[in-house]
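Residues or ranges marked as RNA binding site in Swiss-Prot: Lys180, Arg195, Gln202, Tyr260, Asn351. Quoted from Swiss-Prot, the note attached to the mutagenesis of Thr279 to Ala states: Loss of encapsidation of viral RNA, but no effect on N-P interaction. What Swiss-Prot notes for the published mutagenesis of Ser479 to Ala is this: Drastic loss of N phosphorylation, but no effect on N-P interaction; when associated with A-510. What Swiss-Prot notes for the published mutagenesis of Ser510 to Ala is this: Drastic loss of N phosphorylation, but no effect on N-P interaction; when associated with A-479.
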Amino acid sequence: MATLLRSLALFKRNKDKPPITSGSGGAIRGIKHIIIVPIPGDSSITTRSRLLDRLVRLIGNPDVSGPKLTGALIGILSLFVESPGQLIQRITDDPDVSIRLLEVVQSDQSQSGLTFASRGTNMEDEADQYFSHDDPSSSDQSRSGWFENKEISDIEVQDPEGFNMILGTILAQIWVLLAKAVTAPDTAADSELRRWIKYTQQRRVVGEFRLERKWLDVVRNRIAEDLSLRRFMVALILDIKRTPGNKPRIAEMICDIDTYIVEAGLASFILTIKFGIETMYPALGLHEFAGELSTLESLMNLYQQMGETAPYMVILENSIQNKFSAGSYPLLWSYAMGVGVELENSMGGLNFGRSYFDPAYFRLGQEMVRRSAGKVSSTLASELGITAEDARLVSEIAMHTTEDRISRAVGPRQAQVSFLHGDQSENELPGLGGKEDRRVKQGRGEARESYRETGSSRASDARAAHPPTSMPLDIDTASESGQDPQDSRRSADALLRLQAMAGILEEQGSDTDTPRVYNDRDLLD
């Protein structure tokens, strides 16, 4: 048996191991297409700001081809460094594209104010053709700008500080698009607006240079469909992270936005580790979880072997990303989602409608959190030096806090996932019973008895105070009391209806201990 277990562990480890890069064959080369990237040919701020203005106008034109749009975006993304050409050549390693750099300088003879640097050759016409979209009169909006503030006609500046603020504002809006351009483009607008408000409050961006939604949609769609552009953006992020010492302000902002980009599309894997394993609830000892725990361990080792590109595997369309989906560990994922819903309010908005979702293990996670409330881990207590008296004090305080949170209907018990609670009694999970359940059931019984007594006494008092509608009302008495006879009759009718509803609810309460809820399996199908 020991040999079998060792062989099983070795099999699982080799099964999830990434393929070895070395081999007898050579590198596979694909058919490359050429991308032209305009970069500044001198160190003048005027050249850079004019190039930025022309590229922003170029990107907003819907008639621009895909490769030309990618080249313009790469040119904007690399404008904040001192030598954009060296940066692009250093970090670009794409088997699908071949990048050609074109240096751009100022020119008074061209309509765009720019020309391509060359040795003795007049390139003004080619520059005008490139920056004017082949037809200068085709788009009035491209000439007026793509900012929400239509008073901004151009973004040409002379000082470096103003240029950095404008460039940082535009780059922030582009980088934020990468966070959900691949994983959730339909719900990206709300999160992008929250990031914009955050950086505006931090004075990292200028609110007047907010780009139009149409312009942002064009860039988001291009990021989603062009893998080469995403490869360049990820390579740029990794290059910034490797830079020692202090970084430029725009580089620090890109690293800050990276916290929303990293691990995009890996929420199931990360949340399963966070709520399913790190919480260390005793439910992990179930035999049903043994195989999936081994799978998750192999995936964690594989994640580490992938290196610095592992958090971006979904953005980079790495085929190994399918191993990390929740379908590889459905029971453990369902259990972790139940734990997460009870512990964090933000988990209530997640979509659990998957074909491999198991409601039973989801409820198992919920019950583990509820019935373990106030308990102190003996292992952590010994490591932290917590005495038994301190542990009892913590448990008592935690129990009161949990009861107060539930009584105020604020916290982990959310309405979004209320349909996932079982429509059976508390005896559905016999292994999770205890003294707390007996106290809860006893309290429910006492509450029902007191409700019946109080309801019957109130009903008798009401019947004595107000006769039923079948008895004729004394109009003279009603007139003397200052009430309208019709109002008194309507009040009596309403009181009788309330009494009838109370009787129905009382009969339902005596039949079942738990309220009737929908069947979660029917709703998830």
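The backbone N, Cα and C atoms fix where each Cβ goes, and this holds for glycine too.
Those substitutions? Not in this structure, it's all original residues.
Quantities reported herein were computed from a predicted structural model and do not represent experimental measurements.
All features noted in Swiss-Prot, drawn onto the structure.
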residue	record	contacts (Cβ under 8 Å, 6+ apart)
Lys180	RNA binding site	Thr187, Ala188, Ser191, Glu192, Ala264
Arg195	RNA binding site	Ala172, Val176, Ala179, Ile257, Tyr260
Gln202	RNA binding site	none
Thr279	mutagenesis position	Val339, Leu343
Asn351	RNA binding site	none
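A sphere of 10 angstroms centred on the C-beta of Tyr260 (RNA binding site) encloses 17 other C-beta atoms. For the RNA site listed in the record, the two most distant Cα atoms among Lys180, Arg195, Gln202, Tyr260, Asn351 lie 32 Å apart. DSSP classifies Lys180 (RNA binding site) as coil under the three-state reduction. Under the three-state DSSP scheme, Gln202 (RNA binding site) falls in the coil class.
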